[in-house]
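Engineer: Can you read through this structure? Questions will come right after.
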Amino acid sequence: MMEQVCDVFDIYAICACCKVESKNEGKKNEVFNNYTFRGLGNKGVLPWKCNSLDMKYFRAVTTYVNESKYEKLKYKRCKYLNKETVDNVNDMPNSKKLQNVVVMGRTNWESIPKKFKPLSNRINVILSRTLKKEDFDEDVYIINKVEDLIVLLGKLNYYKCFIIGGSVVYQEFLEKKLIKKIYFTRINSTYECDVFFPEINENEYQIISVSDVYTSNNTTLDFIIYKKTNNKMLNEQNCIKGEEKNNDMPLKNDDKDTCHMKKLTEFYKNVDKYKINYENDDDDEEEDDFVYFNFNKEKEEKNKNSIHPNDFQIYNSLKYKYHPEYQYLNIIYDIMMNGNKQSDRTGVGVLSKFGYIMKFDLSQYFPLLTTKKLFLRGIIEELLWFIRGETNGNTLLNKNVRIWEANGTREFLDNRKLFHREVNDLGPIYGFQWRHFGAEYTNMYDNYENKGVDQLKNIINLIKNDPTSRRILLCAWNVKDLDQMALPPCHILCQFYVFDGKLSCIMYQRSCDLGLGVPFNIASYSIFTHMIAQVCNLQPAQFIHVLGNAHVYNNHIDSLKIQLNRIPYPFPTLKLNPDIKNIEDFTISDFTIQNYVHHEKISMDMAA
């Protein structure tokens with residue numbers, strides 16, 4: 001299939017349009033569509049006077065060049081024209097610096113304030129049938145008609161060409177099928193307009209990208225990208241060749257460009273001979289569009305937290321980080337480089353950010369972190385302790401599991417105003433809420449059997465008997481009991497989902513200690529999902545971990561630098577004793593971890 005002229009010469013349109021007044025505006029029966037945004041101008045100026053963010057986007061798009069891609073663009077154009085090099089225009093300004101071309105009509109040119117003429121760092125081209133070069137003091141190109149632009153582009157070294165208005169110019173290029181993409185700003189306010197963007201034929205152009213939504217100059221706005229579809233369009237011979245059936249772009253016969261246009265015509269006659277296959281063009285386009293859509297991102301602050309990227313040489317040397325453990329490591333890196341410095345309850349201080357998500361495929365592996373050795377026995381013993389509904393910290397200490405030790409001391413309990421509480425009586429924490437939600441808590445010795453709501457029993461019953469229920473939730477956040485807990489729950493809510501004989505779990509964690517807590521939480525809820533899946537005769541599917549306040553304690557930073565510079569190993573697998581059918585019957589001996597390859601242990605002090 002023959003390349004289209006706009007594809008070869010990389011011709012785009014860029015514009016901003018507002019909403020225009022409608023008879024039904026504000027009424028219930030008002031109908032909106034893509035043509036709702038079509039207002040271009042009013043009385044020779046922008047209807048909205050000025051929108052600083054849109055101007056920033058316009059400049060970002062029309063000035064961005066990627067010199068590493070230019071050789072391929074140049075080759076494509078030269079091959080298309082069947083010549084070895086681009087002929088530089090000697091009698092016109094031609095910057096040695098690679099730039100984009102911007103093409104505008106006379107009215108648009110006249111609307112630009114004099115101090116901004118010509119548009120800097122761009123090759124300015126004015127399309128006018130009446131103006132001449134001698135009418136301008138500025139370095140600009142003057143063309144009389146659209147086909148002259150194609151001639152000019154064949155002689156220039158440039159990156160991309162952008163049509164920037166006005167309405168008649170847009171219309172002419174669209175009619176001649178000379179627009180590859182339209183970079184379109186939607187100004188979400190209504191203004192009086194007398195000039196409008198031509199209606200876009202949705203059979204010829206489709207929206208391929210939509211940006212974030214912004215506010216600027218008291219209006220919301222966003223940016224969309226239309227791309228020319230692959231539908232068979234009118235052959236560009238009708239645009240340039242000048243056959244009798246379409247004289248929109250006749251050949252010039254009266255100046256030095258005649259030879260150049262004849263070469264274009266000759267190309268069409270021998271199109272099969274000069275076919276070029278550019279399989280990576282779409283990838284290059286997507287890379288540029290990504291840059292455009294990130295125009296408003298603040299440049300990454302160097303050493304925001306006095307941590308230098310050189311501290312992560314191995315981490316940063318990796319081109320692809322697809323191993324699922326990098327979900328966790330990437331969060332740590334982001335927080336250490338860009339996190340907010342905050343004081344905290346413990347007095348240690350943290351770097352923190354808000355809102356992350358990780359997903360682990362339990363059907364493929366058991367996500368036990370490998371960049372440091374984890375205390376797996378402690379993770380399992382704590383989980384079994386939760387499942388039994390226990391609150392006595394001595395039970396774990398007697399098994400040399402010290403996860404809750406610091407939270408059960410006399411000093412810690414007194415700081416929580418739990419003066420009456422015995423040491424290591426942790427109060428109505430996770431296990432109590434899982435098995436006795438709503439029951440009155442007295443102490444760690446009393447028997448709470450058949451008191452409160454047994455949430456764990458209920459969710460297992462729902463999974464077995466009503467697997468499509470959207471109420472399969474387990475909640476540890478009991479507001480009434482928070483002040484009685486040695487430590488309010490960090491991982492507060494999980495929900496289960498059954499499909500196709502598989503069980504998935506999503507867990508929300510309000511407070512996320514990245515150095516110590518989160519690795520345990522990932523493993524614990526993954527094991528929990530395996531256990532519930534087995535007793536419900538299902539297979540484990542996904543564990544999804546949602547993090548709220550994610551933080552790195554200041555006294556963990558040096559240790560985490562070491563961890564981030566370690567390359568993860570393949571995750572291990574988890575095997576449960578298949579004979580266990582009751583969630584309460586599991587013991588530590590029923591869990592087997594196979595092929596746990598890991599780096600050395602990294603010590604970190606707990607901030608309590």
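The backbone N, Cα and C atoms fix where each Cβ goes, glycine too.
Original residues fill every noted site, and no substitution is shown.
From Swiss-Prot, for reference:
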ACT_SITE  C490  active site
BINDING   I14, C15, V31, D54, N108, I164, Y170, T185  substrate binding site
BINDING   A16, 39-45, 106-108, 128-130, N144, 165-172  NADP(+) binding site
BINDING   R345, H491, Q509, R510, S511, C512, D513, N521, H551, V552, Y553  dUMP binding site
VARIANT   A16 to V  In strain: Isolate Palo-Alto
VARIANT   R59 to C  In strain: Isolate FCR-3, Isolate Gambia and Isolate Palo-Alto
VARIANT   N108 to T  In strain: Isolate FCR-3, Isolate Gambia and Isolate Palo-Alto
Engineer: I need the least crowded one of these binding-site residues (G41, G44, G165), counting other C-beta atoms within 10 angstroms of each C-beta.
Structural biologist: G44
Engineer: Quick one: Cα separation, A16 (variant position) versus T185 (substrate binding site), in Å?
Structural biologist: 4
Engineer: DUMP site residues R345, H491, Q509, R510, S511, C512, D513, N521, H551, V552, Y553: biggest Cα-Cα distance, Å?
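Structural biologist: Spelled out: the longest distance between any two Cα atoms in R345, H491, Q509, R510, S511, C512, D513, N521, H551, V552, Y553 is 21 Å.
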Engineer: Going by DSSP, is D513 (dUMP binding site) sitting in a helix, a strand, or coil?
Structural biologist: strand
Engineer: Other Cβ atoms within 10 Å is the metric here; tell me which of the recorded positions I14, V31, I164, V168, C490 scores highest.
Structural biologist: I164
Engineer: Specify the secondary structure state of I164 (substrate binding site) as given by DSSP, simplified to three classes.
Structural biologist: coil
Engineer: Cα of Y170 (substrate binding site) to Cα of N108 (variant position): how many Å, rounded?
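Structural biologist: The separation of the Cα atoms works out to 12 Å.
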Engineer: Give the distance between the Cα atoms of V168 (NADP(+) binding site) and D54 (substrate binding site), rounded to the nearest whole Å.
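Structural biologist: Pair distance, Cα basis, whole Å: 22 Å.
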Engineer: Using a 10 Å cut-off between Cα atoms, which of these recorded positions sit near S511 (dUMP binding site): C15, D54, C490?
Structural biologist: C490
Engineer: Could you measure between R129 (NADP(+) binding site) and D513 (dUMP binding site) for me? Cα positions, answer in whole angstrom.
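Structural biologist: Given the Cα positions, R129 (NADP(+) binding site) is 68 Å from D513 (dUMP binding site).
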